[in-house]
Amino acid sequence: MAGSGCAWGAEPPRFLEAFGRLWQVQSRLGSGSSASVYRVRCCGNPGSPPGALKQFLPPGTTGAAASAAEYGFRKERAALEQLQGHRNIVTLYGVFTIHFSPNVPSRCLLLELLDVSVSELLLYSSHQGCSMWMIQHCARDVLEALAFLHHEGYVHADLKPRNILWSAENECFKLIDFGLSFKEGNQDVKYIQTDGYRAPEAELQNCLAQAGLQSDTECTSAVDLWSLGIILLEMFSGMKLKHTVRSQEWKANSSAIIDHIFASKAVVNAAIPAYHLRDLIKSMLHDDPSRRIPAEMALCSPFFSIPFAPHIEDLVMLPTPVLRLLNVLDDDYLENEEEYEDVVEDVKEECQKYGPVVSLLVPKENPGRGQVFVEYANAGDSKAAQKLLTGRMFDGKFVVATFYPLSAYKRGYLYQTLL
């Protein structure tokens, strides 16, 4: 899908036209050496979700950087157009070109806007590590994405925490940034992966390329499994492992280091059944890429059969269209039908200030007794409500607002979260 061109100055304007619509540029989300990403919203359609505008070749980029930006755009566009339709891969809405001058085109991708990244989740975990529910959710979603793109012949080649983002609308993690991706058997990128998440064979290939030498073999989809193994180990341990995986100790016996990390965590919380995760991670981190477990096979790990429950921190950090309000109703309201109906109506009226409420549930019995579940039409309204309702006073009590998985809510599964 191609859009019409338009002219920009040194900074993007507040509004731009693409695909026959007017878009408002609201804020910059991030920038790198060859691209910047902005939050945009379609004007005249307040119900439409915001998007992410990825602009390659920012103003002032010339020479090798300009060539790299153009190359990255072509790589990412080709991969995303081929891989569209999978729930764990970022959605591409369209492609268009803007012009700073007649000879300086700037390519743009319009993508779905996603939420928190795994990198941010690791920061929030404060070196304690993520919950097993979070790790399982992330591992399954990323493996589903990898199984699909590997089946299509693609290698992502830059899997890292910053490139795994949560989708509030789809309630899953998604892969982004396919600028280094390549077709297996046709590796046209010399330097792949990010330091700390780079597979041994990619490390060797990069070193040879820097020395002007050609590698005998190309990297395969196994490099993505290595990266995921490191990511999962970081999520479990709460530690960045860049220096660990480059150490001589790791190269001598990585299995023993993984065992030590899991043993140390078990001392803190002996109730965590973590050995299946340990074995899964080990199967991804073989130095020999031919021994690494493929993504499709990894999805059959016993780790994914364990029914973990989320911690309350998980439900605060991962937005969904469903809001859960705690500390609102006490037993007196639940046991008096008239008072119960009055307070439920009051809560619904307050929640509707932030967007259309699809449904509202206040269970009188466990599980979920006294909790308020509010389903909004979209996650944007739910996020606004969560931000503004948390800490509010209701009937003399401070309200605690978390999100809640829409899939579980629809099934009537009101599990007890862990503190």
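Backbone N, Cα and C atoms are what each Cβ position is placed from, and that goes for glycine too.
Keep in mind that this is a model prediction, so the values were computed, not measured.
Listed features, source Swiss-Prot:
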- Asp158: active site, proton acceptor (ACT_SITE)
- Leu29, Gly30, Ser31, Gly32, Ser33, Ser34, Ala35, Ser36, Val37, Lys54: ATP binding site (BINDING)
- 23-304: domain 'Protein kinase' (DOMAIN)
- 324-406: domain 'RRM' (DOMAIN)
- Lys54 to Ala: Loss of kinase activity (MUTAGEN)
Inter-residue C-alpha distance, Val37 (ATP binding site) and Lys54 (mutagenesis position) (nearest angstrom): 4
Around the Cβ of Leu29 (ATP binding site), the count of other Cβ atoms that are within 10 Å: 15
Residues in the domain 'RRM' (324-406) grouped by DSSP into helix, strand and remaining coil: 35 helix, 22 strand, 26 coil
Mean per-residue pLDDT computed across the domain 'RRM' (324-406): 91
Those residues of the chain, 6+ apart, with a Cβ under 8 Å from that of Ser33 (ATP binding site): Ala65, Ala68
C-beta crowding around Ala35 (ATP binding site), within 10 angstroms: 24
Rounded to the nearest Å - Cα separation of Ser31 (ATP binding site) and Lys54 (mutagenesis position): 9
For Leu29 (ATP binding site): DSSP state (helix, strand, coil): strand
Least surrounded among the recorded positions, given as Ser31, Val37, Lys54, Asp158, when other CB atoms within 10 Å are counted: Ser31
Lys54 (mutagenesis position) to Ala35 (ATP binding site) - Cα separation in whole Å: 7
